Amino acid sequence: MNGEEEFFDAVTGFDSDNSSGEFSEANQKVTGMIDLDTSKNNRIGKTGERPSQENGIQKHRTSLPAPMFSRSDFSVWTILKKCVGLELSKITMPIAFNEPLSFLQRITEYMEHVYLIHRASCQPQPLERMQSVAAFAVSAVASQWERTGKPFNPLLGETYELIREDLGFRFISEQVSHHPPISAFHSEGLNHDFLFHGSIYPKLKFWGKSVEAEPRGTITLELLKHNEAYTWTNPTCCVHNVIIGKLWIEQYGTVEILNHRTGHKCVLHFKPCGLFGKELHKVEGHIQDKNKKKLFMIYGKWTECLWGIDPVSYESFKKQERRGDHLRKAKLDEDSGKADSDVADDVPVAQETVQVIPGSKLLWRINTRPPNSAQMYNFTSFTVSLNELETGMEKTLPPTDCRLRPDIRGMENGNMDLASQEKERLEEKQREARRERAKEEAEWQTRWFYPGNNPYTGTPDWLYAGDYFERNFSDCPDIY
């Protein structure tokens, strides 16, 4: 059995693990509240139903068809205990640990706060534009807060499109590679103000009590009016207590955003939790010019908000803070030196809000989640709408779109048995297609992206070939 044959995307019951500044956010939020009464089909937007219109703007569903399945009866330890330190691309997980979205739809969540891109495009000065781009980069990972379910691994050739006229963008993504798993995406402003694109290769590892996801791949944002391109890589995400205890998530690592035209750079440090949880969710950084002079300081939490201030005021505040910390210094935790064991890591207690330095400028604030989000996989309002299938959509979508994937649809509807059966069928179909290609010595041909080099960094990337929205889908593969 070769490397391809060893990889599983769909096995019965299992799944592999490659797997506000000067602008208001109020008009950017998806309207509505979650309602668990699934009989109210006109409100939740069940499969095949057309959302209503309000003032000419399409209203999207505000709930999933069924609440999430309980994970309390499943133990991940029996699966992961032999995998410490290993990459998880070939390790199967119970489907109960998934969420009813494809990874391609998860990537689309970058666009929830797309108003920050529109804002950047309208700002006259490069420093102001970088502030908004930095806020967008942080907001792009905010949806991962408390999202402990794993998205479904995309099948080779799977696609996802999203057009949001109310938010001013359209988006297309494709699973372009299976080994390694690579997802490519391209988005553009409907007013031709930006291009946003990249390719993501998520690398997952298990470290005993946690799973670490390193999102390899370059993210590129082009502001067309200013002839500017910004590139960066997302921080590492870690899910703690995957064996026992309450699951919790942190992001850590350094993100560098470079303006390739002006030389401005934003350096953002996503802080690891640290002792006593003092640094949990914190983001700190600065914007510098091409001569490395600090122009603007940034601070906040990726789960909450982002603020900025001039360097002099920031350093003055930090000096006072350090003096206070020295006076209040606590003794070390008595248990901090004990060996790692099967004891859960206590969920750190974070401060409720960010301490705002006087004179600071609000760059971004997270959208409030629906009241019953916890029963909907901790989805945001934007996320809840991603898999809705409206009347007539099947006639315009390619047959490879995630919305048409039956295992994800089954899980969304609360039918776990059907979801597992369909996963098994889809995986076997994918394996058979690989065997046929191997027999015929045929290479897989992507449809909407092609391999190349990023035009700004020179690193390997997948580039959009164009023409998707011409909607000629006659040569799309039958993957479902």
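Cβ atoms here come from the backbone N, Cα and C positions, even for glycine.
These figures come from a predicted structure and were not determined experimentally.
Swiss-Prot lists Ile79 to Ala among its mutagenesis entries, and the accompanying note reads: No effect on phosphatidylinositide binding, but impaired tetramerization and decreased cholesterol binding, plus decreased cholesterol and phosphatidylinositide transport. Where Swiss-Prot documents Cys83 to Ala as a mutagenesis experiment, the accompanying text is: No effect on phosphatidylinositide binding, but impaired tetramerization and decreased cholesterol binding, plus decreased cholesterol and phosphatidylinositide transport. While the structure shown retains the original residue, Swiss-Prot records the mutagenesis experiment Met93 to Lys with this note: Mildly decreased 25-hydroxycholesterol binding. Record note (Swiss-Prot), mutagenesis Tyr110 to Ala: No effect on phosphatidylinositide binding, but decreased cholesterol binding, plus decreased cholesterol and phosphatidylinositide transport. The unchanged residue is displayed. One mutagenesis experiment named in Swiss-Prot is Lys150 to Ala, and its note says Reduces 25-hydroxycholesterol binding. One mutagenesis experiment named in Swiss-Prot is Pro215 to Ala, and its note says No effect on phosphatidylinositide binding, but decreased cholesterol binding, plus decreased cholesterol and phosphatidylinositide transport. Among the sequence features in Swiss-Prot, the mutagenesis site Ile249 to Trp is noted as follows: Reduces 25-hydroxycholesterol binding. Loss of 22(R)-hydroxycholesterol binding. Experimental mutagenesis is annotated in Swiss-Prot for Lys423 to Ala, with the remark: Loss of increased cholesterol and decreased phosphatidylinositide accumulation at the cell membrane.
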Subset of mutagenesis positions (Tyr110, Lys150, Pro215, Ile249) lying within 10 A of Lys423 (mutagenesis position), CA to CA, in sequence order: none
Separation of alpha carbons, Lys150 (mutagenesis position) and Pro215 (mutagenesis position) (Å): 14
Per-residue Cβ crowding (10 Å cut-off), top of mutagenesis positions Lys150, Lys423: Lys423
Rounded Cα-Cα span from Tyr110 (mutagenesis position) to Ile249 (mutagenesis position), Å: 18
Number of Cβ atoms other than its own within 10 Å, given for Ile249 (mutagenesis position): 19
Lys150 (mutagenesis position) and Tyr110 (mutagenesis position), Cα-Cα, nearest whole angstrom: 17
